[in-house]
Amino acid sequence: MRYDVVIAGAGPTGLMLACELRLAGARTLVLERLAERVDFSKALGVHARTVELLDMRGLGRGFQAEAPKLRGGNFASLGVPLDFSSFDTRHPYALFVPQVRTETLLTGRALELGAELRRGHAVTALEQDADGVTVSVTGPEGPYEVECAYLVGCDGGGITVRKLLGIDFPGQDPHMFAVIADARFREELPHGEGMGPMRPYGVMRHDLRAWFAAFPLEPDVYRATVAFFDRPYADRRAPVTEEDVRAALTEVAGSDFGMHDVRWLSRLTDTSRQAERYRDGRVLLAGDACHIHLPAGGQGLNLGFQDAVNLGWKLGATIAGTAPPELLDTYEAERRPIAAGVLRNTRAQAVLIDPDPRYEGLRELMIELLHVPETNRYLAGLISALDVRYPMAGEHPLLGRRVPDLPLVTEDGTRQLSTYFHAARGVLLTLGCDQPLADEAAAWKDRVDLVAAEGVADPGSAVDGLTALLVRPDGYICWTAAPETGTDGLTDALRTWFGPPAM
């Protein structure tokens, strides 16, 4: 069987991409080198923009069930929470959702939609030509080959599709390394002054340029991290032992606090790298395969998730033959600068969490700035991805920005705009206007749904004064209309983002 798309990697990015591709009708195979799902969680939360996207695909309730809401974001553990409340969103918070649960929910959805998932199958080589990609795979029963139109590497920063392509991964080497343990502790952990709301327990050692921090994962289970900033770099892939963590805890905090019942051990660094390009012919990269960084502010999983939602509809339309030729190139053009911004802010956070006394003035200044509403909002927008704006033709300030989940007044009552995106199609929304939009957009009705609303239930929304919006499947506005503009530019926008009209 020839697949439309083969995805290497069954983490959150690969699984969400599989969901998006199946909604577009693409025959999709996911290959995961690990034979079994892991039972630990590297990432622990989803930010506001990711929650919005989950709502748009009908997955929001599953993620929000029993998930604590974190209403104050974290920047460099400076103790001043980021305020999401000024954004036009139904979700001014992050959700505490362990990655294991995220992957469980996304796996179930991908399989429900018809994606095929093979665990214990690793991509080992690839060859591509103008017609497709031949993927060499090693599975439990030996090597074999798979034919596909496109291959997407969502397999992380290690031995990956990116390396098989020979795509460079430039960036910055680490100046910090840490050991991590998810465990129980028999002794009371010290309360960490100045460690921030996300790290209520800890010890700061300016003399050692090191710190210990911990926060609760579940009753009596904590994630403990010990970080050093003046030690030789330790290979991130090197195994970590309980004794490594005990020794680090004792050196920095004076005790291992009776650590026991260890669930997970790992290490992290502030290595920061980004792929030189996200595409090579019929092979693309997404998630950690094209960007890695210090996991500060919980941005990594969300960055990859949003890569998947940006890429999925574009690749699906390309396979269906409805996309304009240049549509797939907009994936890298839009997402690479966003990832570069995340690398930039995590590099800044890496400096701010370094307990070197020389940086104390910088930390004090940053704390003062975080109390300035405009600065706080700017950083909250960065961390949550609520401020993302893609390059878009036109001058209206909403162009290229996410559409808020508006409560629409319709003939059937009030309905949230997000519910019209469950099928991952474009939406042409009219707001109480009599413009001949339906006739003009009729030739795209196989790709774009017309939603006629009388207006918005909440006054003072971001779309006040507009009579219509064209919104891409990923929720970003690509055309607007006002009474004075009529339908000017609608056909061009439809062609740009949804291809030529149907014959």
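Glycine residues also receive a Cβ, built from the backbone N, Cα and C atoms like all the rest.
Don't expect the noted substitutions in this model, because it carries the original residues.
If you check Swiss-Prot, you get these features:
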- G9 to A: Lack of activity; when associated with A-11 and A-14 (MUTAGEN)
- G11 to A: Lack of activity; when associated with A-9 and A-14 (MUTAGEN)
- G14 to A: Lack of activity; when associated with A-9 and A-11 (MUTAGEN)
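Known features from Swiss-Prot, placed on the structure.
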residue: G9; record: mutagenesis position; Cβ contacts under 8 Å, 6 or more apart: V30, L31, E32, G153, C154, D155, G156, G287, A289
residue: G11; record: mutagenesis position; Cβ contacts under 8 Å, 6 or more apart: E103, C154, G156, G287, D288, G304
residue: G14; record: mutagenesis position; Cβ contacts under 8 Å, 6 or more apart: I7, A8, V30, E32, V152, C154, D155, A286, G287, A308
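The DSSP secondary structure for G9 (mutagenesis position) is coil.
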